[in-house]
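One structure below.
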Amino acid sequence: MGQFRFLALIVAVLCFSVALFLPTADEPDQDSYSVPLNQSVNTSQPPSSEMVPSDIRLTPLPQPKRIHYMVKVGDTLSGIFAQLGVPYSILQKILSVDLDHLQLDMIQPGEELELMMDDMGQLSRLIYHMSIVEKAIYTRENDGSFSYDFQEISGEWREILFSGEINGSFSVSARRVGLTSSQVANITQVMKDKIDFSRSLRAGDRFDILVKQQYLGEHNTGNSEIKAISFKLAKGDVSAFLAEDGRFYDRAGNSLERAFNRYPVDKAYRQITSGFNPKRKHPVTGRVVPHNGTDFATPIGAPVYSTGDGKVIVVRKHPYAGNYLVIEHNSVYKTRYLHLDKILVKKGQLVKRGQKIALAGATGRLTGPHLHFEVLVRNRPVDAMKADLPIAKSLSSNQKTSFLARVSEFDHLVQANQQEVALDET
């Protein structure tokens, strides 16, 4: 009996000792990592490295991001997209919706592109910051296509008088007082038939230029419009004033510009196959896809004419617009000619109204040969067939009254400025 009790005591001691080394239900296994169910977890931040065993690697979830890219000299859109890892197929979709706007073809070094990437690393929105008050927005839709939107802040327009004397060339003298190269080009274009800028100007000749400039706060947006031009030369005074119809006249109200033509093609090719329609809807998606121009049924090789005097500012080949060109007629009017077979002028060339500038074609994305023609007033498309274009040769009596009042205001402004300068010099 005593021997049996002794053996039982030994067994009890051994069982108790083993139990001390067994893990309890509440003690985690050191070879596993788990999160209890139904417990709130902050998925935006991974657990600290102290909580995670060294043999387990955590990959953070992709997050939406914005990429700000400053365009450099020599950049191309395809090169920028490739550099940022955006497929060329996406660029094609964006260029397709940009066909009726061609904003992306006007990108310049120093301007900004903003790309918004979703949490899968795909481009969801492209924003082209054209200026501090203007931006073109391309947004990916549910079907994978892109839509276009243009946003603009009105800002404040101020009239500023730039005055100076000729010392060297007009271009150098004008930039010295604060005029930009673009403004100088507009002035010389308007006055080309009145002043020989290479021979007529002499040192000491005076100029006064009234410019309407856009500001956002105290920041100049770069958008401007020439309102009045005056040269006091040794041989006499020459001036030009912008009227409400977008054309320049001398101080007596006589036009300095030849009238516009509405049609860029011969009478035989003036059949319109698709008119201007800013509210045109896509037949499948139902989204508004504007048609910002007028399509003429032209065969390949039909002559295309400039509708007004101006300067060729764009000559380009586009995957959807085809071969196209843009003519700047003054600071208000521009015209575009798309799907051309052959372009007969060069960028920077001055052209006359009625001059043959191209041959119609079928380049780019289109269903058949035609000419797509656009008129832009202050960079906004208008219906070339209905818009109030500068086709009249003189001002009406009502127009002339308000015009002459503006001329008088300008003269008083110049006189006041000269008096102020004279006081400063005494």
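Placed from the backbone N, Cα and C atoms, the Cβ positions cover glycine too.
Original residues throughout; no substitutions modelled.
Feature annotation from Swiss-Prot assigns Zn(2+) binding site to His291, Asp295, His372. Record note (Swiss-Prot), mutagenesis His372 to Ala: Loss of catalytic activity. The unchanged residue is displayed.
What Swiss-Prot annotates, mapped onto the structure for a quick look.
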residue	record	CB count, 10 Å
His291	Zn(2+) binding site	18
Asp295	Zn(2+) binding site	20
His372	mutagenesis position	26
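According to DSSP, His372 (mutagenesis position) is assigned to a strand segment.
Excluding the listed site residues His291, Asp295, His372, the same chain places Thr273, Ser274, Gly275, Phe276, Asn292, Gly293, Thr294, Leu338, His370, Phe373 with Cβ atoms within 8 Å of the centre of the Zn(2+) site Cβ atoms. Each residue contributes its Cα atom, and for His291 (Zn(2+) binding site) and His372 (mutagenesis position) these two points are 10 Å apart. The CA atom of His372 (mutagenesis position) is located 4 Å away from the CA atom of Asp295 (Zn(2+) binding site).
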